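Written out below as structure tokens is the structure these notes cover.
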Amino acid sequence: MEGGGEALFLDGVGEVTVAVGDDGLSFQPLHQEVSSSCWSSIIMQPKLESKLKFSDVYAVELLEVGPVCEPWNARATVQGKINTEMNRFVIHTVTRPRKRPSPWVPCEYIFGHKDQQTCKTWVEHIKTCINKEQDRPKSLMVFVHPLCGKGRGCKNWETVAPLFERAKVKTKVIVTQRAGHAYDTLASLSDKDLKKFDGVIAVGGDGLFNEILNGLLSTRHTNSYPPTPEGFGYFRNNMKCQEHRNNDLSNSELTGDDANAISGSSNTPDDHEPLLSTTRSTGLDISSSDSSDEPCNGDQVPLVSFPNNWFRLGIIPSGSTDAIVLSTTGERDPVTSALLIILGRRISLDIAQVVRWKSSPSAEVSPTVRYAASFAGYGFYGEVIRESEKYRWMGPARYDFSGTMVFLKHRSYEAKVAFLENGNTHSLTASAENNANGVQTLQYHQNRHRKTICRTNCLICKGTSTSEQNSEDENPDSSRTACETPKWVWSKGRFLSVGAAVISCRNERAPDGLVADAHLSDGFLHLLLIRDCPLPFYLWHLTQFTKKGSDPLSFKFVEHHKTQAFTFISSHDESVWNLDGELLQACEVSVQAFRGLVNLFASGPEV
């Protein structure tokens, strides 16, 4: 089997010599006189390749005795030698069209041999090789949203479920019955039970993924609240805040307001290094722990915490926008996402921690923690989601309708924003005094930075996933300096919207996303402050998002700050935030980015 290879018949090609290497197997025509017809057959079947990598093979199985077709040509048709009955086995792999980006396509290679034992030997050997791919999941918890998008959740799962079954991946499927179902399940799940799974999959949109994310992190992410500027006042008694938060966790009952907004709280002990790289935090590596039902050290089971080197999240897109999937895979395709999960692809993903201090100006200080994977937005972004709740019967079209209604109101909001400035960060670093008179006083940088787009095997994301110091040397574009005391910069006035993009947020309406050069795992937020401006100017700004290659952030009323943390204060009574499409009522929040806090079943976008 090794070395020179063995003669087999390949369906649609003919007799070939198959050789096994360290990373895959390859085949060549056995007879030179028929090589041209073999390869012309492969050319006519673009899904076939002459080499199969084990990293792309997700299953192999024996078939019943049946026909193995020779390559099609006129002579074979005349002679009637198209099909030959023999023992067979099939290799299930993936292929990609040569034009990129493009979806992944399942592909079958059917091999035949006269001897049944030879086929069995090949099957067992290939199984042994693909089982060495250690990153592949064995057991997954799957949440299916039956009503997301246009009701595609259940249908999409029915489409991809056979792929998981064929790959021998066990799945525990839960069809959600109500809002907060996934959150409640994961927040209440014991670590002992969670350790039975290699990951959690959302068959739905960004909202379901956000619910799963918050359910997992609410009691399993240990870190402090975001840093706040001097004068914000809520960290004067930090231990009291943390104690209040821990008490909330021990009760773990949802208030009515919290249930409406993806319920949850987070257990985070005091830590004086809130911007510490998450890769240096102490999290449990599930792959190195005992996954049996037997408890360790008496009755205690090792805690599951995040960041976590093994546990991963995944999305099979079925929502209205699917911005997270498009930003992390480049394809809004359920089959592609399913194959990425089955093959165990992995990337790290930044997560924004959002702490609501007050729900309204008259409310008492009561810190509540939420997490967002793609975007946190106020003003226009929040009002669109709130307005759309009235028109759920319209389906995905409600977002266009609500967006138009909110846009025509052209409402602005008085607010103050403070963000951490880093020395090399490209931003409009105007002071609060300079901004007091409005747009005209902003100092706009005409020479905008060179965009470095995040993609598969992104060097910036790979570099920042190791250590902060190394990332600085390896990635000059990561906009990080070794400043020990980052400076807080205030910006205040009337804003149409305030948004923080964790990732690019690509979607079908915005092909480049909100921030084209946002990275998946560089530890930064992209703070977007849209100041009050005439309605036609705002329309011009919004339409730029729909054009690939445009620069919607180049307007003078737009501030773009790349930062690790920011604080927001508003005096508006009904202030609402949009967190990955979910509502959170809050007039005072602080937000920070956690680098690579979770791992995703994805490989990055091909752009």
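Placement of Cβ uses the backbone N, Cα and C atoms for every residue, glycine included.
If you look for the noted substitutions, you won't find them, since the model keeps the original residues.
Note that the coordinates shown come from a computational prediction; the quantities given were computed from them, not determined experimentally.
Database features (Swiss-Prot):
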type	residues	note
ACT_SITE	Asp206	active site, proton donor/acceptor
BINDING	His145, Pro146, Leu147, Cys148, Gly149, Thr176, Gly205, Asp206, Gly207, Leu208, Phe209, Asn210, Glu211, Ser320	ATP binding site
BINDING	Gly204, Gly205, Asp206, Gly207	substrate binding site
DOMAIN	135-358	domain 'DAGKc'
MUTAGEN	Cys454 to Ala	26% reduction of activity
MUTAGEN	Cys458 to Ala	36% reduction of activity
MUTAGEN	Cys461 to Ala	75% reduction of activity
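Listed in sequence order, the recorded positions near Gly149 (ATP binding site) (C-alpha within 10 Å of its C-alpha) are Gly204, out of Gly204, Cys458, Cys461. Around the Cβ of His145 (ATP binding site), the number of neighbouring Cβ atoms within 10 Å comes to 26. One way to see the shell of the substrate site is to take the Cβ centroid of Gly204, Gly205, Asp206, Gly207; the remaining same-chain residues with a Cβ within 8 Å of it are His145, Cys148, Ala202, Leu208, Phe209, Asn210, Ser318, Gly319, Ser320, Asp322, Asp580, Gly581. Take the CB of Cys461 (mutagenesis position) and look out to 10 A: across all protein chains shown you find 25 other CB atoms. Leu147 (ATP binding site) and Gly204 (substrate binding site) have their C-alpha atoms 9 Å apart, to the nearest angstrom. Applying an 8 A CB threshold to same-chain residues 6+ apart, the list for Gly205 (ATP binding site) reads His145, Cys148, Gly149, Pro317, Ser318, Gly319, Ser320, Thr321, Asp322, Gly581. There are 22 other CB atoms within 10 A of the CB of Gly207 (ATP binding site), with all protein chains counted.
The two recorded residues, Gly207 (ATP binding site) and Cys454 (mutagenesis position), show a Cα separation of 23 Å. By neighbour count, meaning other C-beta atoms within 10 Å, the densest spot among the recorded positions Leu147, Cys454 is Cys454. Shown are the binding-site residues Gly149, Gly204; of these, the residue with the fewest other Cβ atoms within 10 Å is Gly149.
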